[in-house]
Amino acid sequence: MSHVPPHVPFELSGAELRDAIVQYATNPIYHDNLDWLNHDNPYRRQLRPQVLPHLDYDKVPGRENILNYASLAVQRLLTSVYEADLVFFPKSGLKGKEEDFRAFYSPANRALGERIRPALERYAFGFLDDEVETSGTWTAQSLDAYLDSLDTAGGAEQSPVEKAILGSADRERAARMWLVQFAPDFLSEASPMMRNVLGYYGPAQSEWFKVVIDEYGYGVHDTKHSTLFERTLESVGLESDLHRYWQYYLNSSLLLNNYFHYLGKNHELFFRYVGALYYTESSLVDFCRRADHLLREVFGDTVDTTYFTEHIHIDQHHGRMAREKIIKPLVEAHGDGIIPEIVRGIEEYRVLLEIGDFDFSEQIAWMDAQPELKKLHDPVFEGLKQGKVDAPVAHLVEPRGELSNTHCHDGDELCHIVSGTMRFESGLGSSLTLQAGEGVVIKRNRLHGANIESDECVYEIHSVGDYRKCL
């Protein structure tokens, strides 16, 4: 043993990490799209590889910057890496998409993804280390008291999402945008959870598998929860093929879904998943009851809410099962030392839910405000000409059909059209037509894109930081 070389843990950072990310994302299936939607092709995901060489992946953002563009880019990357473990086929069949199928599941694509995954996870979830503290001495009794103190039943007050949708200028548009955010999770429901039912760890494993069986409709496809969600989407005029609306997924929606893949993929975080499982199953009862009422208020009797009403019953059972049949036996078997991780999983998930509520509410407000933000162009542009803000400017010339796939900026920007016509996209079903001399204020962290609708469009992007300083 004296001649054994020293062990060097794997680590990727700096230029080597950036190059590895670019190598992964330049796979042709990850290139920009010529359309806002993906059409029944679960292997194509727009990662905007042309931007990735310019991002810093080493400095973990704090919560205040977690909705910046680099985080969105990382969440899109992680979604693609995680989902290479799952089996996807187009609803219309594989014919004509065989090359994309092979490119997505190839050993090279999967190996490149796994190589960058730990660094991407550090970037995506590292901020939670500063957001959650589980110090002190924990016992089975204090854990029970903590779980009893959690308010999973909800109150009478409207949630931020309910306020955003019901207060929107276009409630149906807002509700569709909301439903689309769940597609990465609900269409492959329980897939992250499946990562934790493999292996050998005693009775709790069998209890967890019972939860999975319920999610999969007891082996009956028509009652599988993802099938129920497809019907919900279709009942409000949306398509149900996987990742059709990829470009409309918000940063926080991918963050929430990826969190469970992160916990499930890294088994050293197993007990965090146990905590997150308990909280999500317990709180989903109130969430689904509210979702049923909300969708019926917006769409009337035409909406199919069976997905949500089914969960009202089943998740009452799952919450009790997670506590009595999974958490309690695991603590008895492995001791109080695992309790801080269980609590951490709950608290981290609660932080992510807060971020998700904020992100979605801000996006709906941004979509509703498009006419006013277009009007703001003139005074903001005048302020720039007067020198109120010394803003960097990008001069762009693009041909007809050039699609700027959805992204966001880390500060406010002003889009100014010099000549030509642009369709400015601010969300699903939300767009402006901008002509020469017009423009729009682009708010920090808000998802948007653009399409050129003239033979040529000349425009400018002014990085103003805070548009109010131009007024």
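Here the Cβ of each residue, glycine as well, is placed from N, Cα and C on the backbone.
None of the listed substitutions appears in this model.
Lifted from Swiss-Prot, the feature list:
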type	residues	note
BINDING	Glu189, Glu215, His225, His311	Fe(2+) 1 binding site
MUTAGEN	Glu215 to Ala	Loss of activity
BINDING	Glu215, Glu281, Asp315, His318	Fe(2+) 2 binding site
MUTAGEN	His225 to Ala	Loss of activity
MUTAGEN	Glu281 to Ala	Loss of activity
MUTAGEN	His407 to Ala	Accumulates the intermediate L-DHMA, but cannot form the final product; when associated with A-409 and A-448
BINDING	His407, His409, His448	Fe(2+) 3 binding site
MUTAGEN	His409 to Ala	Accumulates the intermediate L-DHMA, but cannot form the final product; when associated with A-407 and A-448
MUTAGEN	His448 to Ala	Accumulates the intermediate L-DHMA, but cannot form the final product; when associated with A-407 and A-409
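Positions of Swiss-Prot features highlighted on the structure.
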| residue | record | DSSP (3 states) |
| --- | --- | --- |
| Glu189 | Fe(2+) 1 binding site | coil |
| Glu215 | mutagenesis position | helix |
| His225 | mutagenesis position | helix |
| Glu281 | mutagenesis position | helix |
| His311 | Fe(2+) 1 binding site | helix |
| His318 | Fe(2+) 2 binding site | helix |
| His407 | mutagenesis position | strand |
| His448 | mutagenesis position | strand |
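Of all the Cβ atoms in the protein chains shown, 19 others lie within 10 Å of the Cβ of Glu215 (mutagenesis position). Summary of the Fe(2+) 3 site environment: with the site residues His407, His409, His448 set aside, the chain residues having Cβ atoms within 8 Å of the Cβ mean position are Tyr69, Thr406, Cys408, Glu413, Ile442, Arg446, Leu447, Gly449. Within 8 Å of the centroid defined by the CB atoms of Glu189, Glu215, His225, His311, the record's Fe(2+) 1 site, lie the Cβ atoms of Phe186, Ala190, Asp214, Lys224, Ser226, Leu228, Phe229, Tyr307, Glu310, Ile314, excluding the listed residues themselves. His225 (mutagenesis position) has Glu189, His311 nearby among the binding-site residues Glu189, His311, His318, counting only those with a Cα within 10 angstroms of its own Cα. A count of other CB atoms within 10 A of each Cβ picks out Glu281 as the most crowded of the recorded positions Glu189, Glu281. The Cα atom of His409 (mutagenesis position) lies nearest to that of Glu189, taking the binding-site residues Glu189, His311, His318 as the candidates.
Among the mutagenesis positions Glu281, His407, His448, the ones whose Cα sits within 10 Å of the Cα of His311 (Fe(2+) 1 binding site) are Glu281. Neighbour counts of Cβ atoms within 10 Å were compared across the recorded positions His318, His407, His448; the minimum falls on His407.
Here the recorded positions are His225, His311, His409, and the one ringed by the most other CB atoms within 10 angstroms is His311. The distance from the Cα of Glu189 (Fe(2+) 1 binding site) to the Cα of His407 (mutagenesis position) comes to 26 Å. Between Glu281 (mutagenesis position) and Glu215 (mutagenesis position), the C-alpha separation comes to 11 Å. Inclusion criterion for the recorded positions Glu215, His318, His448: a C-alpha placed within 10 angstroms of the C-alpha of His407 (mutagenesis position); this criterion is met by His448. On a Cα basis, His318 (Fe(2+) 2 binding site) lies 38 Å away from His448 (mutagenesis position).
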